[in-house]
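Asker: Dropping the structure in here first, questions after.
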Amino acid sequence: MSVVANPLHPLFAAGVEDIDLREALGSTEVREIERLMDEKSVLVFRGQPLSQDQQIAFARNFGPLEGGFIKVNQRPSRFKYAELADISNVSLDGKVAQRDAREVVGNFANQLWHSDSSFQQPAARYSMLSAVVVPPSGGDTEFCDMRAAYDALPRDLQSELEGLRAEHYALNSRFLLGDTDYSEAQRNAMPPVNWPLVRTHAGSGRKFLFIGAHASHVEGLPVAEGRMLLAELLEHATQREFVYRHRWNVGDLVMWDNRCVLHRGRRYDISARRELRRATTLDDAVV
C-alpha cells in the first residue's frame with residue numbers, strides 16, 4: 001500500500017492521507033514513511049485520535065524509544081509509559097496547572113527553537129506529537145528546515161563552520177529563561193555533550209545545521225563570539241522561507257526528524273487546557 005503525501009511547504013513538510021495509525025503498520029508502510037521522512041522531514045497525520053498504547057506502538061516501528069529530559073525532570077508522570085513526554089499545562093490531578101507550577105514553567109523552554117534531546121549522545125531521531133486537547137487559539141508549533149537553511153548560507157560561512165562543534169546541555173534552554181530551580185542531582189543528571197555545527201543527514205546525504213536552544217557555546221571560540229555565531233545561524237535558519245507553522249486540531253499527529261529540523265511551540269493562554277503527548281525514537285549516530 002502506497003502512502004499518499006501532499007506538500008505543506010515549498011521546501012519540506014507534507015500531509016499524509018489514507019492511513020490509519022491506530023492499526024498495525026506493515027513493513028511496506030513503515031519503509032514508505034521512512035522514505036518520506038528522509039525527503040520531507042515533517043509529516044502531518046490528521047484525524048488520528050491515538051490512545052497511549054497506539055501511539056507507543058506506532059512509534060516503536062521506527063526504533064527504540066528514548067526518555068530524554070525524564071532523567072532531569074525526576075517527577076511522576078500522568079502516563080502509563082515512561083517514554084511518553086507530557087507536553088501540557090496539566091497537573092497530576094488532571095486540572096490545569098497554576099501559572100507558576102513546574103508543569104507550566106518548564107514547558108516555556110519548548111517555545112525556544114530546539115531539537116529534542118540534542119543534549120545527549122545518541123540524540124533523538126523522530127518525534128511523534130499527538131494532540132489530545134488544544135486551546136481555542138494559539139499553541140501552534142513551528143518547524144524550520146535546517147537542510148535548506150544550510151544550503152542557503154554563503155559558501156565562505158559554510159567553510160568556516162566545518163570542524164566547529166557546539167556544547168549542548170539539557171538545562172541550557174531553561175537557564176536562558178531564568179528557570180534555575182533545579183537540584184544539584186538534576187543539574188548533573190545529563191552531562192553536556194558536543195555536536196558538530198554541520199552534520200550530514202544519513203537518509204538524504206544532505207548537510208544540515210545542528211544548533212538550537214540546548215547549544216550553550218562553540219568549543220574553541222571565546223564564549224561571546226561563539227554565542228553570537230549561534231545566534232546569527234539561528235536568525236538565518238528561522239527566516240519565514242524555511243518555516244512551516246502547524247495549527248493543531250485534536251487528533252493530529254505530527255512526526256519530525258530532529259536531526260535536520262528545529263521546532264518550537266507558540267504562545268497561548270495558559271489558563272486554557274493544552275494537552276499533547278510525545279514519543280521519541282533514539283538515533284544511532286554519535287558524531
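Cβ from N, Cα, C; glycine included.
Don't look for the substitutions in this one, it keeps the originals.
Here Swiss-Prot flags His114, Asp116, His263 as Fe cation binding site. Annotation source Swiss-Prot lists 2-oxoglutarate binding site at Thr141, Trp248, Arg274, Arg278. In Swiss-Prot, the entry for mutagenesis His9 to Ala states: No change in activity and substrate affinity. The structure shown retains the original residue. Where Swiss-Prot documents His114 to Ala as a mutagenesis experiment, the accompanying text is: Loss of activity. Experimental mutagenesis is annotated in Swiss-Prot for Asp116 to Ala, with the remark: Loss of activity. A mutagenesis experiment is reported in Swiss-Prot for this position, His168 to Ala, and the note states: Loss of activity. Experimental mutagenesis at this site is recorded by Swiss-Prot as His214 to Ala, annotated: 10-fold decrease in affinity for 2,4-D and highly reduced activity. A mutagenesis experiment is reported in Swiss-Prot for this position, His217 to Ala, and the note states: 2.5-fold decrease in affinity for 2,4-D but no change in activity. One mutagenesis experiment named in Swiss-Prot is His236 to Ala, and its note says No change in activity and substrate affinity.
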Asker: Taking only C-alpha atoms and a 10 A limit, tell me which of His114, Asp116, Thr141, Arg278 are near His263 (Fe cation binding site). These are the recorded positions.
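Answerer: Cα within 10 Å of His263 (Fe cation binding site): His114, Asp116, Thr141.
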Asker: Name the one residue among His9, His168, His236 whose Cα is closest in three-dimensional space to that of Arg274 (2-oxoglutarate binding site); these are the mutagenesis positions.
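Answerer: So, spelling it out, the nearest of the mutagenesis positions is His9.
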Asker: Going by C-alpha positions, which of the mutagenesis positions (His114, His214, His217) is nearest Trp248 (2-oxoglutarate binding site)?
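Answerer: The smallest Cα gap between Trp248 (2-oxoglutarate binding site) and any of the mutagenesis positions is with His114.
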Asker: Using His217 (mutagenesis position) as the reference point, find which of the recorded positions His9, Asp116, Thr141, His168, Arg278 has the shortest Cα-to-Cα distance to it.
Answerer: His168
Asker: Cβ within 8 angstroms of the Cβ centroid of Thr141, Trp248, Arg274, Arg278: which residues besides those meet this for the 2-oxoglutarate site?
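Answerer: Going along the sequence, the neighbours appear as Ile87, Leu129, Ala131, Val134, Gly139, Val254, Gly265, Leu276.
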Asker: How far is it from His236 (mutagenesis position) to His114 (mutagenesis position), counting Cα to Cα, in Å?
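Answerer: Pair distance, Cα basis, whole Å: 15 Å.
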Asker: Other than His114, Asp116, His263 themselves, what residues in this chain have Cβ atoms within 8 Å of the centroid of the Fe cation site's Cβ atoms?
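Answerer: Counting only non-site residues, the set is Asn110, Trp113, Ser115, Ser118, Ser127, Gly212, Asn258, Val261, Leu262, Arg264.
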Asker: Given the binding-site residues His263, Arg278, and counting only Cβ atoms in the protein chains shown, which has the most within 10 Å of its Cβ?
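Answerer: Counting every other Cβ within 10 Å of each candidate, the maximum falls on His263.
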Asker: Please determine which of the recorded positions listed here (Thr141, His168, His214, His236) has the lowest count of neighbouring CB atoms within 10 Å.
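Answerer: Lowest Cβ count within 10 Å among the recorded positions (Thr141, His168, His214, His236) is His236.
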